[in-house]
Amino acid sequence: MPSLTPRCIIVRHGQTEWSKSGQYTGLTDLPLTPYGEGQMLRTGESVFRNNQFLNPDNITYIFTSPRLRARQTVDLVLKPLSDEQRAKIRVVVDDDLREWEYGDYEGMLTREIIELRKSRGLDKERPWNIWRDGCENGETTQQIGLRLSRAIARIQNLHRKHQSEGRASDIMVFAHGHALRYFAAIWFGLGVQKKCETIEEIQNVKSYDDDTVPYVKLESYRHLVDNPCFLLDAGGIGVLSYAHHNIDEPALELAGPFVSPPEEESQHGDV
C-alpha cells in the first residue's frame, strides 16, 4: 500500500548558458543547453525507472514556470512515461512560479552586482543580501514571497483535498534556482509572516489557467529576511511533504528523492 502522505517534488530546470556561467537569469527566456537536455533525460530515467522514486499514477499535477527552460525540463523528465501515463497528468503553467525578477541585475554575475551597488552608494553598512534586499527595479523579497505563498497555498489545498479522498498525491513543481529555494524555505515556515493589507497583497491574482485548481485567498503570507542556506543546482530535485501525515505540518524531506522504501506500518514520516 503506497503512502498517502502527499509530497511536493521540486525540480530546477536543466543547465542553460547562463546557469553555467553564473549569470542571473530572470525574465530572459533561454533554452537548455545540449548538456542540460541530456541531464534532464537522465533525471527522468532515474526517478521513474531506475530509482522508482516516482510512480506516474500518483502524480496528480505538475505546476511549471512559464519560462522555456522550465517547460523544456518538464517534457524531458516525462519522456520515460507512456502516452497513456502522460495524458493522465495535468500540467499547469503558473506565472507565480517564475524566477525572481532581477531588474537591473539581469544577466550579471554576483561580483558585478556588488560592484554596481557600490558605485550607487549602496550597502555601506552591510553587504547586499538578495533574500533581504531584493533587486533594484526588480522584485523585493516581499513581492516574491507573496506570489510563492500563493502557489504554496494552492498546492497544499490540493493535497488536503486528495488526502481526504484517500488518494496518493505527488505534485511536481518545475521552476528556478532562487524561486525554488525560496519556495522550500517558506513551505515549512522559515522567514516572517505578514498580514495581507496593501492593494498588491489583497488583490485577487490568478496566475494560471486551469479551472480544476481552486483559487485560494491569502489572509497572510511569508517572506524571507535572510539566506535560507539551501543549495539546488541546475537539474536538482528536492522533496517537500508533511510530518505525521498532517497537512498542517509542512516539512522538508531531508532524504530527498533517493530513499529506502518506507516501512509498511509507518508509511511515511510518522515519527
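Quick reminder: no glycine exception, Cβ is built from N, Cα and C everywhere.
Sequence annotations record features per position, and here Swiss-Prot assigns active site, tele-phosphohistidine intermediate to HIS13 based on experimental evidence. Non-local contacts of HIS13 (mutagenesis position) by the CB criterion (under 8 A, 6+ apart in sequence, same chain) comprise SER19, LEU32, GLY36, MET40, SER65, ARG67, ARG69, ALA70, GLN72, THR73, PHE174, ALA175, HIS176, ALA234, GLY235.
Other Cβ atoms within 10 Å of the Cβ of GLU99 (active site, proton donor/acceptor), summed over all protein chains shown, number 23. Positions annotated as active site, proton donor/acceptor by Swiss-Prot: GLU99.
For ARG12, TYR24, THR25, ARG69, GLU99, TRP100, GLU101, TYR102, ARG181, HIS244, the entry in Swiss-Prot reads substrate binding site, with the evidence type experimental evidence. According to DSSP, TYR24 (mutagenesis position) is assigned to coil rather than to any helix or strand.
The number of other Cβ atoms within 10 Å of the Cβ belonging to ARG12 (mutagenesis position), over all protein chains shown, comes to 26. Quoted from Swiss-Prot, the note on mutagenesis experiment ARG12 to Ala is: Impairs catalytic activity.
Here Swiss-Prot describes HIS13 to Ala as a published mutagenesis experiment; the accompanying note says: Impairs catalytic activity. Under DSSP, HIS13 (mutagenesis position) is assigned to coil, being neither helix nor strand in the three-state scheme.
Annotation of the mutagenesis experiment THR16 to Ala in Swiss-Prot: Impairs catalytic activity. All chains included, 23 other C-beta atoms sit within 10 angstroms of the C-beta of THR16 (mutagenesis position).
SER19 to Ala appears in Swiss-Prot as a mutagenesis experiment; the accompanying note says: Leads to reduced substrate affinity. A simple way to gauge crowding: the CB of SER19 (mutagenesis position) has 23 other CB atoms within 10 angstroms, across all the protein chains here.
Quoted from Swiss-Prot, the note on mutagenesis experiment TYR24 to Ala is: Leads to low activity and reduced substrate affinity. A simple way to gauge crowding: the CB of TYR24 (mutagenesis position) has 24 other CB atoms within 10 angstroms, across all the protein chains here.
According to Swiss-Prot, the mutagenesis experiment SER65 to Ala carries this note: Leads to low activity and reduced substrate affinity.
Among the mutagenesis results in Swiss-Prot, ARG69 to Ala has the note: Leads to reduced substrate affinity. The residue drawn here is the original one.
In the three-state DSSP classification, TRP131 (mutagenesis position) falls within a helix. Among the sequence features in Swiss-Prot, the mutagenesis site TRP131 to Ala is noted as follows: Leads to reduced substrate affinity.
Counting only residues at least six positions away in the same chain, the Cβ atoms of GLU99, TRP100, ILE130, ILE144 sit under 8 Å from the Cβ of HIS178 (mutagenesis position). HIS178 to Ala appears in Swiss-Prot as a published mutagenesis result, with the remark: Leads to low activity and reduced substrate affinity.
Of all the Cβ atoms in the protein chains shown, 24 others lie within 10 Å of the Cβ of THR25 (substrate binding site).
Each of the recorded positions SER65, ARG69, GLU101 was scored by the number of other CB atoms within 10 A of its CB, and the lowest score belongs to GLU101. Secondary structure from DSSP puts GLU99 (active site, proton donor/acceptor) in coil.
A separation of roughly 14 Å, to the nearest angstrom, links the Cα atoms of TYR24 (mutagenesis position) and ARG12 (mutagenesis position).
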